[in-house]
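Reading through the structure tokens given below for one structure.
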Amino acid sequence: MLVDRVENNEKQQQQMASSSDAMSDSSLSDDEIIEHVVHGKEPKSTYELSWVSNAIAWSGALVWPLMLTVPLLLSSMYSPISYRQVFPESWYVYDTLSNCAPKPLGLVLGILAVAVGQVFVWIFFYLFKFGYLGTDPRSIQSKGAREYIFREGLLTHIGQPEGFVLLIGYLAITWMLKLMPQSYYSFEGTIQYKELFMCLVLQDGIQYTMHVLEHIVSPAFYQMSHKPHHRFTNPRLFDAFNGSLMDTFCMIIIPLFVTANLVRHCNVWTYMAFGSSYACWLTLIHSEYVFPWDGIFRKLGLGTPADHHVHHKFFKFNYGHLFMWFDQLGGTYRDPSGFAPRVFRENV
């Protein structure tokens, strides 16, 4: 009997030891190993852990609808903060045929829409950059992402006079001087998604053309306008609007004005949605990291950070920003995978 007990104890110890070794080889936590060995509970498989991690990472995709927070909440009749309930009628009813100056409410809300969208982008990027969304981010370039203090990057992004300061000035002048089509001053309805899509495509198409011209018109003009932005050959998210006043005027202001006068039937909510989604997307494609949705975006021809890194690294490819369609048509598109692993990481 004693011999049988000793043999049984030895077998149990061997089983526990082998289980412990197997657990340590599977990269499980100490708590999970204890639960398995002592209490007989099965740990989560690598697949389950991977699925959970991916799901958390993909939760960052909520940043896309959150860009439209202000126009969605204020324009919906079902919203508790619908503009009709929040603002007096005299603040938004405006006779476009009169000689009176436009009401500034639409302008203020438009700037607010962009600001709120940007805040959601910053929050998402902070959580993503520091690994709070399931996994540590992968840098696009093989040499790794630039190191910087997040607060410094954010303050640099906000404080660029050629960025938000110039854009706010443009919005104020065109709105208050009635340089926009009449429908843009209307608060009726909600976001018009067809017109929103048309604005984004036209804006990027015109911006693509201006971008190419900035590169080829003359070396002197390039040095004055676009070269300051191209000093970032390994850009970070906060470099999006870091350039020159001339660059912003040529590549953003002119396309914005032309787009507004081509897509002439937007209401104020669509204009807000366009401004916010455009500014946020332009910011995101300067990211130094790969986002979970980049693979899907690339299959659809939508702009990703890796696509834009190709332009910053080589200068003569991928002039588009939001869409790669114009580069594909013009023969200037290059897939980031073509430069891996020497310049870019695999599968970016």
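Quick reminder: no glycine exception, Cβ is built from N, Cα and C everywhere.
Residues annotated as domain 'Fatty acid hydroxylase' in Swiss-Prot, with sequence analysis given as evidence: 197-332.
Per Swiss-Prot, mutagenesis His211 to Ala is noted as: Abolishes squalene epoxidase activity. His211 (mutagenesis position): 23 other CB atoms within 10 A of its CB, across all protein chains. For the recorded site, His211 (mutagenesis position), the DSSP three-state label reads helix.
Where Swiss-Prot documents His215 to Ala as a mutagenesis experiment, the accompanying text is: Reduces squalene epoxidase activity.
His226 (mutagenesis position) carries neither a helix nor a strand DSSP state and counts as coil. Swiss-Prot lists His226 to Ala among its mutagenesis entries, and the accompanying note reads: Abolishes squalene epoxidase activity.
Other C-beta atoms found within 10 angstroms of the C-beta of His229 (mutagenesis position) number 21, with every protein chain shown included. For the mutagenesis result His229 to Ala, the note given in Swiss-Prot is Abolishes squalene epoxidase activity.
Annotation of the published mutagenesis His230 to Ala in Swiss-Prot: Reduces squalene epoxidase activity; the original residue is retained in the structure shown. The 10 Å shell around the Cβ of His230 (mutagenesis position) contains 18 further Cβ atoms across the protein chains shown.
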Query raised in the report: For His211 (mutagenesis position), which of these mutagenesis positions sit within 10 Å, Cα to Cα: His226, His229, His230?
Result: His226
Query - Counts by DSSP class (helix H/G/I, strand E/B, coil) across the domain 'Fatty acid hydroxylase' (197-332) - result: 91 helix, 3 strand, 42 coil
Query raised in the report: At the Cα level, what's the spacing in Å between His226 (mutagenesis position) and His215 (mutagenesis position), rounded?
Result: 8
Query raised in the report: Of these mutagenesis positions, His215, His226, which scores lowest on Cβ atoms within 10 Å?
Result: His215
Report summary line: Across the domain 'Fatty acid hydroxylase' (197-332) the predicted model averages a pLDDT of 97
